[in-house]
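Visitor: Would you mind keeping the following structure in view while I ask a few things?
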Amino acid sequence: MAAASVTPPGSLELLQPGFSKTLLGTKLEAKYLCSACRNVLRRPFQAQCGHRYCSFCLASILSSGPQNCAACVHEGIYEEGISILESSSAFPDNAARREVESLPAVCPSDGCTWKGTLKEYESCHEGRCPLMLTECPACKGLVRLGEKERHLEHECPERSLSCRHCRAPCCGADVKAHHEVCPKFPLTCDGCGKKKIPREKFQDHVKTCGKCRVPCRFHAIGCLETVEGEKQQEHEVQWLREHLAMLLSSVLEAKPLLGDQSHAGSELLQRCESLEKKTATFENIVCVLNREVERVAMTAEACSRQHRLDQDKIEALSSKVQQLERSIGLKDLAMADLEQKVLEMEASTYDGVFIWKISDFARKRQEAVAGRIPAIFSPAFYTSRYGYKMCLRIYLNGDGTGRGTHLSLFFVVMKGPNDALLRWPFNQKVTLMLLDQNNREHVIDAFRPDVTSSSFQRPVNDMNIASGCPLFCPVSKMEAKNSYVRDDAIFIKAIVDLTGL
């Protein structure tokens, strides 16, 4: 007899992903790598299939429920019931943890000479190395951890500052541009040499400062001279003849334009009168259009109200349809459950004798060989109407010592409705048979339960651990004689001795 599987308890703790492989100062062995992130294991956990994972990686994988072990699938060693990742069966691998933490490590930061063990790196140096590159939260640039504070205070172009002249907030990169427009920025008068004149008062100073050079008042008619404010009158006296000549020239140039403007004025009056007539016509048209717009707006509002009512009705009907779909879905589930129970009741027997026909044998065996469906459970059967509930479990490509060479057949004690009235542990002789369909050479094996085994105690879960015959029938024997497999089907018979019940 052989037990199928046992699931040890486990727990998970959330930490960080694995250590970078650049940390190790020696050649890295594959057994120290996480099967998920492929980095050095951090707080290793071992799954029931034997693969190791970082605590963080395993928790991430199991966040959506139990999963198939990707490493088993990749290595081609997937095993049904074993290659499953679940929190209840994973456990902390303290031996691997001690090995990993004792590995020699070096700091990966350029220029850092720190050396020690991986455990010392995690507890004393990780995240604290002054030469480690970190991201500046302001400018998003990379700076060394030891220089981060100085960078944030004096060098970061995105650091927050305030103008020392007007106290306006700005970032470091915009200080110079702000000084070009700052109203309090100090300026120096080129005329009188006065310093620290706020920009907002500089133009007032220029108007009153006698030393500032300003354009001549006749610059509009051609004088290009600039003179100090206090010498403006002296300049006008000295340049009186030139200014009069410039003024005369401007007047002579403007005279013909004035005549043209007079003629243009009469044309403009005529155009204005024409435009007034057109405007009156357009006003009448606009009044008509306004009334039409109001009518269309009222129609649109009525349509909008009707649309909202229709939308509310559609939403109400949609909600009812969803409720009906949910109700139909629940009824479908209930119907499927009832159909399954009816099928189980039709297949069940109540005298301790059960014959199980396995159809599509070739296809099911091929699926077992491929590892897709290695085991099949039979319908339940009973020793009596109120007796023990049992089923069979068969591995068409073998299990354990019989894998690949034998047909493995197991007996399973299931949780039944009348277990409280029965005698435990289960102690009835069990006979298992592969029937020769010519009724000559049946393959028979029998055993009496080991009452100390958990397989035969009163079930706590839906079914106990399977127990039976991993070497029940050689595959070669079945293939050599075609009377065991006929019409692509085999028959398994189980007989439970009812003596003493």
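Backbone N, Cα and C atoms are what each Cβ position is placed from, and that goes for glycine too.
Got these off Swiss-Prot a minute ago, pasting:
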{"type": "DOMAIN", "residues": "351-496", "note": "domain 'MATH'"}
{"type": "MUTAGEN", "residues": "SER11 to Ala", "note": "Reduces global phosphorylation. Partial reduction of TNF-dependent activation of NF-kappa-B and activation of JNK"}
{"type": "MUTAGEN", "residues": "SER11 to Asp", "note": "Slight increase of TNF-dependent activation of NF-kappa-B and activation of JNK"}
{"type": "MUTAGEN", "residues": "LYS31 to Arg", "note": "Abolishes 'Lys-63'-linked polyubiquitination"}
{"type": "MUTAGEN", "residues": "THR117 to Ala", "note": "Loss of phosphorylation site. Abolishes activation of NF-kappa-B"}
{"type": "MUTAGEN", "residues": "ILE285 to Ala", "note": "Strongly reduced interaction with BIRC3"}
{"type": "MUTAGEN", "residues": "VAL288 to Ala", "note": "Strongly reduced interaction with BIRC3"}
{"type": "MUTAGEN", "residues": "GLU292 to Ala", "note": "Strongly reduced interaction with BIRC3"}
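Quick one: where do these features end up spatially?
Guide: Mapped onto DSSP helix, strand and coil, the domain 'MATH' (351-496) counts 25 helix, 55 strand, 66 coil.
Using a 10 Å Cβ-Cβ cutoff, LYS31 (mutagenesis position) registers 10 neighbours.
THR117 (mutagenesis position) carries a strand DSSP state (E or B).
Listed in sequence order, the residues of the same chain lying 6 or more apart from ILE285 (mutagenesis position) and placing their CB within less than 8 Å of its CB: none are present.
There are 9 other Cβ atoms within 10 Å of the Cβ belonging to VAL288 (mutagenesis position). Under DSSP, VAL288 (mutagenesis position) is assigned to a helix (H, G or I) in the three-state scheme.
Counting only same-chain residues six or more apart in sequence, none has a Cβ lying under 8 angstroms from the Cβ of GLU292 (mutagenesis position).
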Visitor: Below 8 Å Cβ to Cβ and six or more residues apart, same chain only. Which residues does that give for THR117 (mutagenesis position)?
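Guide: When sequence neighbours closer than 6 are ignored, THR117 (mutagenesis position) has GLU101, SER102, LEU103, PRO104, ALA105 within Cβ distance under 8 Å.
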Visitor: For the domain 'MATH' (351-496), would you mind checking the mean pLDDT of the predicted model?
Guide: 93
Visitor: Determine, to the nearest whole angstrom, how far the Cα atom of LYS31 (mutagenesis position) is from the Cα atom of VAL288 (mutagenesis position).
Guide: 89
